[in-house]
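Contents: one structure, followed by commentary.
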Amino acid sequence: MACWWPLLLELWTVMPTWAGDELLNICMNAKHHKRVPSPEDKLYEECIPWKDNACCTLTTSWEAHLDVSPLYNFSLFHCGLLMPGCRKHFIQAICFYECSPNLGPWIQPVGSLGWEVAPSGQGERVVNVPLCQEDCEEWWEDCRMSYTCKSNWRGGWDWSQGKNRCPKGAQCLPFSHYFPTPADLCEKTWSNSFKASPERRNSGRCLQKWFEPAQGNPNVAVARLFASSAPSWELSYTIMVCSLFLPFLS
């Protein structure tokens, strides 16, 4: 029996590393994502930061920039044109969602979150991705004078004409009415896909929805940090059971 204990101790040591690696450099199972990330030399505009390693294709990056995106037949202009800076933030957020291979620690099956049918062929989504404080603040500041009619854009639209329209009785009002704070905008727009982090950029503890390509992807290290704190409970349980039965094998 004694010869087994060093092996078990070694497994306990490497287990968090194994679990963490499973959450790194992956694409979610969703309608437009590639199966695995890979270089995409010709990504479009706001999606360019992910060209070295992307979960999106050139086509997806192009469609993310259209006023009525074919990705989900969703129009950002349901209450008229957005201010240019506001529109840019939303396109960056779409590129981040579609292209980033660094969202593994926050990926969850859609069915586990209360939806009986996965929307738009989507099997997975992200939940509570911690966006840096500046990302939420700048997004809110640049959008607060644009107009919308809902705080949760993930559902509840009128799709009778093939694209999203404001539901009956919903008023088009400034973003600041539906999103009183930067955290409200980050967290409510897509039903808690993002979370407003109190951490700032370069802290190593929050993700940036956009970054300068020449400076490298700061989200790689952040994803590794969060992945290392999310061990695989399935593997942990297996090792625990084995350790309990070892005395009977002597």
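Heads up, residue numbers simply count up from 1 along the chain you see.
Glycine is treated like the rest: Cβ placed from N, Cα and C.
So that you can see what the record holds, here are the features copied from Swiss-Prot:
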{"type": "MUTAGEN", "residues": "E45 to A", "note": "Nearly abolishes interaction with IZUMO1"}
{"type": "MUTAGEN", "residues": "E45 to K", "note": "Abolishes interaction with IZUMO1"}
{"type": "MUTAGEN", "residues": "W62 to A", "note": "Nearly abolishes interaction with IZUMO1"}
{"type": "MUTAGEN", "residues": "L81 to A", "note": "Abolishes interaction with IZUMO1"}
{"type": "MUTAGEN", "residues": "K163 to E", "note": "Mildly decreases interaction with IZUMO1"}
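A 10 Å radius around the C-alpha of W62 (mutagenesis position) takes in these mutagenesis positions out of E45, L81, K163, in sequence order: E45. If you take the Cα of L81 (mutagenesis position) and the Cα of E45 (mutagenesis position), they are about 20 angstrom apart, rounded to a whole number.
DSSP assigns E45 (mutagenesis position) to a helix. K163 (mutagenesis position) is 24 Å away from E45 (mutagenesis position) when you measure Cα to Cα.
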